Amino acid sequence: MTPHVMKRDGCKVPFKSERIKEAILRAAKAAEVDDADYCATVAAVVSEQMQGRNQVDINEIQTAVENQLMSGPYKQLARAYIEYRHDRDIEREKRGRLNQEIRGLVEQTNASLLNENANKDSKVIPTQRDLLAGIVAKHYARQHLLPRDVVQAHERGDIHYHDLDYSPFFPMFNCMLIDLKGMLTQGFKMGNAEIEPPKSISTATAVTAQIIAQVASHIYGGTTINRIDEVLAPFVTASYNKHRKTAEEWNIPDAEGYANSRTIKECYDAFQSLEYEVNTLHTANGQTPFVTFGFGLGTSWESRLIQESILRNRIAGLGKNRKTAVFPKLVFAIRDGLNHKKGDPNYDIKQLALECASKRMYPDILNYDQVVKVTGSFKTPMGCRSFLGVWENENGEQIHDGRNNLGVISLNLPRIALEAKGDEATFWKLLDERLVLARKALMTRIARLEGVKARVAPILYMEGACGVRLNADDDVSEIFKNGRASISLGYIGIHETINALFGGEHVYDNEQLRAKGIAIVERLRQAVDQWKEETGYGFSLYSTPSENLCDRFCRLDTAEFGVVPGVTDKGYYTNSFHLDVEKKVNPYDKIDFEAPYPPLANGGFICYGEYPNIQHNLKALEDVWDYSYQHVPYYGTNTPIDECYECGFTGEFECTSKGFTCPKCGNHDASRVSVTRRVCGYLGSPDARPFNAGKQEEVKRRVKHLGNGQIG
């Protein structure tokens, strides 16, 4: 029986004795040994040794050749063969993918790697160190950790194994809601310091910044603090009591007025410091923490003060140029009877949120009733759009804080449609096959966390960030079971999928095509519900943000299928279920088009609208917000807030495939402009940290959503 040879890259090829003979002859020529018969004999002996086996490793063959040569009469030939093998290994390594990617990083020539994440400044050493570690982690995971069919599917672009530079090499998870309340009230240990419950709002926000930095260094996705205004309200009370006590000790006549004034100032300063801290931090991942603050539901005066402080600081901007802060992402909750309409007690806070959104794009809004309807309970998204389902502890209490998402695998839907060649039945068959593969890939994320001990991430598992206080040698996997954690199937390109399958009319303009798009997402939802039932894990459907993926999938599909009109011709794929960015509709109709999808993909979603400058037309923006309240759970506002520090222009810079330029003076010096765009769910500063080519093209093609006589 002739064996198969397992090569270094994992491929299997038929065994051929001729290749052994050729390698020995090349070494013989280098050693000036003129004995072809001897070389043929050695090759024959080694071939005989390999017979009868199913599979042999390439290194076994080479070692057998070396042993045979060293026992023969030509020692110089043995030496030449060993040197030849060594030189070949070095040359192969230089040509290898790992070496090429490292060289692309060191020489700053690999644009796709350098611009993969708009939040990472690949020009600085800490980020380069993280990128280098990521290159190695990806390589090792592909070669040694993941099943071969999963790796091949990822490489082809059938699926995308997100964050392969971190997981599964490291036992890390994606995003989470920090149990900040538990940590601050019970105390915790961080590094060498024992942290006691803070005695003021300024101390509480300082500690919060350190918690964010630590947590963000132990996970690879977004870090969210849910209902931060309510969590930190007791520390505002503590500050007030401290200032009141000072006033009484010093016999200040209006002790209450003094305490109020000092508390307002301290709270504003505390959240200013927190915003600066977040935007100047670099985590161990080489980036500013992807952090989100959810707020808006608090009714106490302390919670209201926190809400105002967060919004007024964001409006004020960062530094001498008052730049728009990219982080934290702000998510403002709106609830009827609280802050939704005139007469509601916190309606004034909503007005401040509208002003902030018109000037700084954030906050995005969470519509309370819709969030509960779609996800089962109210909570802030983890990161930019990942939503947890309902989970109750042993006491029957709904718990959100301390929970997390284990990771995402995304499907390339347009590729399936292209492979189906317009045949809908073939599409559904291929989709079911890909779903089997996606589930297998997702299960590797779960398996990677089995047997992992709490000591690998004390801040998460031992000090309360995950809502638990485990011992160092406790297994962490138990806290991810029974739906406590989510794990998500993602998808991209509903728009291109419909085009590839049916062509012709735009999906927006055809009710039947709309129904086809919804049906695809319904099938994905059925799959994750089935997986959840079968495994007990919290499988969910997630509308992938696709900052990098919009470019990668399209690039791979263009190489495979060519430039296909309406599919691969733009250089990017449309984000999840979103309306084509070039389709000119009003914001209300865009909401209506996208509204059917969040209830299906309730593990992750966002809707947004593109607007002109609306700083002097807040009523128009409020009208859209109010419309969204009845239709979608989560809504974002994109509006031009670019600034030129050369000529003073404010508004929207010209977006080209090469970058952004001031329309007034032509300035495109990144150090003399401020450009802010929504990357996916987060904002980014593409002037300083460029988007990848596909995302840049998508941003360039975005049109404003105008109409109904309200906007524009």
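Even glycines carry a Cβ here, placed using N, Cα and C.
Cβ environment of CYS644 (mutagenesis position): THR650, PHE653, CYS662, LYS664, CYS665, ASN667, ARG672, VAL673 lie under 8 Å away, each six or more residues apart in the same chain. Mapped onto three states, the DSSP output places CYS644 (mutagenesis position) in strand. As annotated by Swiss-Prot, Zn(2+) binding site applies to CYS644, CYS647, CYS662, CYS665.
Residue counts for the domain 'ATP-cone' (3-92) by DSSP state, with H, G and I taken as helix and E and B as strand, are 60 helix, 9 strand, 21 coil. For 3-92, the entry in Swiss-Prot reads domain 'ATP-cone', with the evidence type sequence analysis.
Per Swiss-Prot, domain 'Glycine radical' is recorded for 583-708, and the stated evidence type is sequence analysis.
According to Swiss-Prot, the mutagenesis experiment CYS644 to Ala carries the annotation: Loss of activity.
Recorded in Swiss-Prot as a mutagenesis result, CYS647 to Ala carries the remark: Almost loss of activity. Applying an 8 A CB threshold to same-chain residues 6+ apart, the list for CYS647 (mutagenesis position) reads CYS662, LYS664, CYS665, ASN667.
Look at CYS662 (mutagenesis position): DSSP puts it in coil. Among the mutagenesis results in Swiss-Prot, CYS662 to Ala has the note: Loss of activity. The residue drawn here is the original one.
There are 13 other CB atoms within 10 A of the CB of CYS665 (mutagenesis position), with all protein chains counted. In Swiss-Prot, the entry for mutagenesis CYS665 to Ala states: Loss of activity. The structure shown retains the original residue.
For the mutagenesis experiment CYS680 to Ser, the note given by Swiss-Prot reads: Still retains some radical and some enzyme activity.
In sequence order, LYS329, PRO381, GLY383, CYS384, ARG385, PRO545, ILE606, GLY636 make up the list of same-chain residues 6 or more apart from GLY681 (mutagenesis position) whose Cβ falls under 8 Å from its Cβ. The annotation that Swiss-Prot gives for the mutagenesis experiment GLY681 to Ala reads: Lacks both radical and enzyme activity.
Taken residue by residue with DSSP, TYR682 (mutagenesis position) is part of neither helix nor strand, so it is coil. Using a 10 Å Cβ-Cβ cutoff, TYR682 (mutagenesis position) registers 21 neighbours. According to Swiss-Prot, the experimentally introduced change TYR682 to Phe is described as follows: Still retains some radical and some enzyme activity.
Within 8 Å of the Cβ centroid of the Zn(2+) site, not counting the listed residues CYS644, CYS647, CYS662, CYS665, the chain contributes GLU646, GLY648, PHE649, PRO663, LYS664, GLY666, ASN667, VAL673. Here the Cβ of CYS662 (mutagenesis position) has 23 other Cβ atoms within 10 Å, regardless of which shown protein chain they belong to.
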